[in-house]
Amino acid sequence: MVSLEKNDHLMLARQLPLKSVALILAGGRGTRLKDLTNKRAKPAVHFGGKFRIIDFALSNCINSGIRRMGVITQYQSHTLVQHIQRGWSFFNEEMNEFVDLLPAQQRMKGENWYRGTADAVTQNLDIIRRYKAEYVVILAGDHIYKQDYSRMLIDHVEKGARCTVACMPVPIEEASAFGVMAVDENDKIIEFVEKPANPPSMPNDPSKSLASMGIYVFDADYLYELLEEDDRDENSSHDFGKDLIPKITEAGLAYAHPFPLSCVQSDPDAEPYWRDVGTLEAYWKANLDLASVVPELDMYDRNWPIRTYNESLPPAKFVQDRSGSHGMTLNSLVSGGCVISGSVVVQSVLFSRVRVNSFCNIDSAVLLPEVWVGRSCRLRRCVIDRACVIPEGMVIGENAEEDARRFYRSEEGIVLVTREMLRKLGHKQER
């Protein structure tokens, strides 16, 4: 393990990102989000009033000083590709800055699409090698968080690791959804199990397990060697968590990086924020978190901006209807192009170009872009997919049986409404 002085840290914080390439795994469908991902990959799902989920990983790279990125796509990639082309095309290739789109290719040696997360990188090795990076940062494109990857790179170099895995404690009852690890006093990973049925607890806290966040730093040459070896293994599932990380752990070359060391927070006393919005309830809750008085995730931090594609839209407008009722909101996010006419919106997130007509009451709802809400509607604890036309007088979120019959209702009572569901009920979706 190498001990570095403060000046060395500052120098490495500038140099290491320039020697790195980030690969963002963005090909997943996200089946637990149900119909929300029928026509788009999970990283392309809207979030936070104006963003896409992948904007967080991309923005973290830019803010960390990493200017070379590859986005690995597969499932329903058109929306994702379009978003990146529109919103992330400001790089200067002459300065060796870029975002490369790396789709599944079905290469000549086989007929498989990506067989796993590791295989997604393996199939693009010929392209990735041309980047001539010293370090490769592997990221999931479907998590919500702010992280300075330069701090993780420094930790990787200081510990003399060949592979570093970002980790954080999670409640033990949730740990089966993650890779779970045990570490020694130097953060060397001594045991790693992917999605165990009975997760081991942390020695100092029996209520929690130490979970992998799916964020990795590799020495580039070591990663390429591992991937080529894994590609030849017919018994491998070609996945980082299931195959590569356990193998590296056995070799004694994997170290853990505690997420609090690199989590970017405006309030140093706040809990580190990282969310896997993989279920409808988690997605709904993470959106509404941003509408709270003091949200856990600070989206207003000028020192760590989250970038996205910005349309040219007029400001949101709140107007009174013909009866004199005023449009008003409380504890809500309302994006550009929205019009609220004589209705009340409480603790909700309205994306761009949403129109709420008179006499409506909207509470704890997430309305994606271009939703049209007819008069006298009541919407509660729901997610309304893009461009839905909610007919006049419709009530959602008040009758569990009725919601489950017409739409998708989760076990937690969150209702998802899509255009296809509304069409099946006989409601036209063209305005």
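Backbone N, Cα and C atoms are what each Cβ position is placed from, and that goes for glycine too.
None of the substitutions listed is reflected here, since the structure keeps the original residues.
Swiss-Prot has this to say about the protein:
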BINDING   K39, R419, E420, M421, L422, R423, Q429, E430, R431  beta-D-fructose 1,6-bisphosphate binding site
BINDING   R40, H46, R52, R130, E370, R386  AMP binding site
BINDING   Y114, G179, E194, K195, S212  alpha-D-glucose 1-phosphate binding site
MUTAGEN   K39 to E  The level of activation by pyridoxal phosphate and fructose-1,6-phosphate is only approximately 2-fold compared to activation of 15- to 28-fold respectively, for the wild-type. NADPH is unable to activate the mutant enzyme
MUTAGEN   Q74 to E  Insensitive to activation by fructose-1,6-bisphosphate
MUTAGEN   Q74 to N  The enzyme is activated 35-fold by fructose-1,6-bisphosphate
MUTAGEN   Q74 to A  Insensitive to activation by fructose-1,6-bisphosphate, but still binds fructose-1,6-bisphosphate with similar affinity as the wild-type. AMP causes similar inhibition on the wild-type and mutant
MUTAGEN   W113 to Y  The enzyme is activated 15-fold by fructose-1,6-bisphosphate
MUTAGEN   W113 to L  The enzyme is activated only 3-fold by fructose-1,6-bisphosphate
MUTAGEN   Y114 to F  Shows a decrease of affinity for the substrates and less than 2-fold activation by fructose 1,6-bisphosphate in the ADP-glucose synthesis direction. In contrast, in the pyrophosphorolysis direction, the mutant shoqws about a 30-fold activation by fructose 1,6-bisphosphate
MUTAGEN   K195 to E, I, H or R  Decrease of the affinity for alpha-D-glucose 1-phosphate, but no loss in adenylyltransferase activity
VARIANT   A44 to T  In SG14 mutant; lower apparent affinities for substrates, fructose-1,6-bisphosphate and AMP
VARIANT   P295 to S  In SG5 mutant
VARIANT   G336 to D  In 618 mutant; causes lowered affinity for AMP
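Overlay of Swiss-Prot annotations on the structure.
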{"residue": "K39", "record": "mutagenesis position", "Cβ neighbours (10 Å)": "15"}
{"residue": "A44", "record": "variant position", "Cβ neighbours (10 Å)": "26"}
{"residue": "Q74", "record": "mutagenesis position", "Cβ neighbours (10 Å)": "18"}
{"residue": "Y114", "record": "mutagenesis position", "Cβ neighbours (10 Å)": "24"}
{"residue": "S212", "record": "alpha-D-glucose 1-phosphate binding site", "Cβ neighbours (10 Å)": "24"}
{"residue": "G336", "record": "variant position", "Cβ neighbours (10 Å)": "17"}
{"residue": "R386", "record": "AMP binding site", "Cβ neighbours (10 Å)": "19"}
{"residue": "E420", "record": "beta-D-fructose 1,6-bisphosphate binding site", "Cβ neighbours (10 Å)": "13"}
{"residue": "Q429", "record": "beta-D-fructose 1,6-bisphosphate binding site", "Cβ neighbours (10 Å)": "15"}
{"residue": "R431", "record": "beta-D-fructose 1,6-bisphosphate binding site", "Cβ neighbours (10 Å)": "9"}
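Per Cα geometry, E370 is the residue among the binding-site residues R130, E370, E420, R431 nearest to G336 (variant position). Classification of E194 (alpha-D-glucose 1-phosphate binding site) by DSSP places it within a strand.
In three-state terms derived from DSSP, P295 (variant position) belongs to neither a helical nor a strand segment and is classed as coil. Of the candidate recorded positions, W113, G179, K195, S212, the one lying closest to E370 (AMP binding site) when CA atoms are compared is W113. Packing around P295 (variant position) is summarised by its Cβ count: 16 other Cβ atoms lie within 10 angstroms of its Cβ, all protein chains included. Y114 (mutagenesis position) sits 23 Å from R52 (AMP binding site), taking the CA atoms of both as reference points.
Between the CA atoms of G179 (alpha-D-glucose 1-phosphate binding site) and K195 (mutagenesis position) there is a gap of 5 Å, rounded to the nearest whole number. When the Cα positions of R40, H46, R52, R130, E370, R386 are compared pair by pair, the longest gap among these AMP-binding residues is 42 Å. Site extent for beta-D-fructose 1,6-bisphosphate: among the recorded binding residues K39, R419, E420, M421, L422, R423, Q429, E430, R431, the largest C-alpha separation is 21 Å. For A44 (variant position), the nearest of the binding-site residues by C-alpha distance turns out to be R386; the candidates were R130, E194, R386.
Proximity of K195 (mutagenesis position) to non-local residues of its own chain (separation of 6 or more, Cβ distance below 8 Å) is seen for S176, A177, F178, G179, G241, given in sequence order. Here the Cβ of G179 (alpha-D-glucose 1-phosphate binding site) has 25 other Cβ atoms within 10 Å, regardless of which shown protein chain they belong to.
The Cα of H46 (AMP binding site) lies closest to that of Q429, out of the recorded positions W113, E194, Q429, R431.
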